[in-house]
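S.K.: Residues or ranges marked as glutathione binding site in Swiss-Prot: Lys211, Arg251, Phe263, Cys276, Asp277. Annotation source Swiss-Prot lists [2Fe-2S] cluster binding site at Cys219. What Swiss-Prot records for 194-293 is domain 'Glutaredoxin', and it gives sequence analysis as the kind of evidence. Tyr90 to Phe appears in Swiss-Prot as a published mutagenesis result, with the remark: Strongly reduced nuclease activity. Phe101 to Tyr appears in Swiss-Prot as a mutagenesis experiment; the accompanying note says: Enhanced nuclease activity. Here the residue is the original one, while Swiss-Prot reports the published mutagenesis Ser111 to Ala with the comment Strongly reduced nuclease activity. Record note (Swiss-Prot) on the mutagenesis of Ser111 to Arg: Slightly reduced nuclease activity. Here the residue is the original one, but Swiss-Prot notes a mutagenesis experiment at this spot, His115 to Phe: Strongly reduced nuclease activity. Record note (Swiss-Prot), mutagenesis Cys123 to Ser: Increased glutaredoxin activity. The unchanged residue is displayed. Recorded in Swiss-Prot as a mutagenesis result, Asn161 to Leu carries the remark: Slightly reduced nuclease activity.
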Amino acid sequence: MAAITISSSLHASASPRVVRPHVSRNTPVITLYSRFTPSFSFPSLSFTLRDTAPSRRRSFFIASAVKSLTETELLPITEADSIPSASGVYAVYDKSDELQFVGISRNIAASVSAHLKSVPELCGSVKVGIVEEPDKAVLTQAWKLWIEEHIKVTGKVPPGNKSGNNTFVKQTPRKKSDIRLTPGRHVELTVPLEELIDRLVKESKVVAFIKGSRSAPQCGFSQRVVGILESQGVDYETVDVLDDEYNHGLRETLKNYSNWPTFPQIFVKGELVGGCDILTSMYENGELANILN
C-alpha cells in the first residue's frame, strides 16, 4: 500500500501516470488509505486524473461543498446510528479530541466501526464529510482540504497519516517468493538436481510443486492446492515445475524422485502426501490439519 507524498503546499502534478513518489528529507509523507474496506486505492498524490480544466474545477467545487474540518460536527463513535454509511472523508479523534487520522471510504460507518475494533483507544469521536459524487478526484480533493486545514492550524500531519505509521492503514502482505532450484538453465550444477529436491523437501515443513507460481497458478489443481494451504495458515514453499529457466529438468527428475506421475505434488515433513485429490480429501476430513500441527 503506497504512501502519499505531500509538499507543504500540497500541490499535485498534472500527470495521469502512477509514479513512484520521490520523498525528500524535508517533505512530510502522509497516508490517505483506510485500513478497512471499502476504501479507495490511490497509489500516489503526485498525480491527477486526466481531466479537462472545467472538470478539475468541478471536482474542486464539489469537494469544497464539504464543510471545513473546523466547522464539521464531532460525533461520538459510540453512537453508531449517527455515523452515515455514505461515501466521503472522515476524521478520527481520540478520547481527548486529538485528531489521529483522516481517511476516505465508500462506507464511512463501516470503516469507522472497523477502526474502533482494531484501535479502540484511538477512537473517541469522528467528523464526517459526505461527498455526493464520490469519484477519485472529488474524494482526493476533499481529503486534501481537511489535511491542509489541519496542517495550517497545527503545523503537523495527523499521526495516523504519517509515513511508517500503519495503525489505520491496511498493509497488503507480500506473497512469499517461489523457490528456484538452480541459478539458471545454462549454469552447470555442482549438486545433482535430485539431491536439491531431497534437501528442499526434508528441510521444509511443506513443499508444493505446482504448475505456475503461488500468486498465479497455471492450472485448477495447482490453484486448489495453494488455496487449501493458504486456508491452513501454514508456512509453505512452492516450486514452479513449468519454470524451465530456473527449474530446468525438474518435472522428470521429480517424477523419478517421488515415483508420482502427475502434478501438483505436495510434501509434508519430508514425505510425499500426494496430489490435489488426496490433499483435498485430507483437508475435508480434517486429517491435513492434524499432520500440519
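Quick reminder: no glycine exception, Cβ is built from N, Cα and C everywhere.
At each noted site, the model still has the original residue.
For each feature listed, report its degree of burial, its nearest neighbours and the pertinent distances within the displayed model.
M.R.: A helical conformation is recorded for Arg251 (glutathione binding site) in the three-state DSSP classification.
For the recorded site, Cys219 ([2Fe-2S] cluster binding site), the DSSP three-state label reads coil. A simple way to gauge crowding: the CB of Cys219 ([2Fe-2S] cluster binding site) has 15 other CB atoms within 10 angstroms, across all the protein chains here.
Counting only residues at least six positions away in the same chain, the Cβ atoms of Val102, Gly103, Ile104, Ser105, Ile108, Ser111, Val112, Val126, Lys127, Val128, Gly129 sit under 8 Å from the Cβ of Tyr90 (mutagenesis position). Annotation note: Tyr90 (mutagenesis position) sits in a strand segment as assigned by DSSP.
Around the Cβ of Phe101 (mutagenesis position), a 10 Å sphere holds 29 further Cβ atoms from the protein chains shown.
In the three-state DSSP reading, Ser111 (mutagenesis position) counts as helix.
Every protein chain shown contributes to the tally, and the Cβ of Ser111 (mutagenesis position) ends up with 25 other Cβ atoms within 10 Å.
Neighbours of His115 (mutagenesis position), defined as other CB atoms within 10 A of its CB across all chains, total 25.
In the three-state DSSP reading, Cys123 (mutagenesis position) counts as coil.
In the three-state DSSP reading, Asn161 (mutagenesis position) counts as helix.
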S.K.: For the domain 'Glutaredoxin' (194-293), what's the model's average pLDDT?
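M.R.: Averaged over the domain 'Glutaredoxin' (194-293), per-residue pLDDT gives 95.
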S.K.: Measuring C-alpha to C-alpha, could you say which of the recorded positions His115, Lys211, Cys276 are within 10 Å of Cys219 ([2Fe-2S] cluster binding site)?
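M.R.: Close recorded positions: Lys211.
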S.K.: Quick check: of the mutagenesis positions listed here (Phe101, His115, Cys123, Asn161), which one has the Cα closest to that of Phe263 (glutathione binding site)?
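M.R.: If we rank Phe101, His115, Cys123, Asn161 by Cα distance to Phe263 (glutathione binding site), first place goes to His115.
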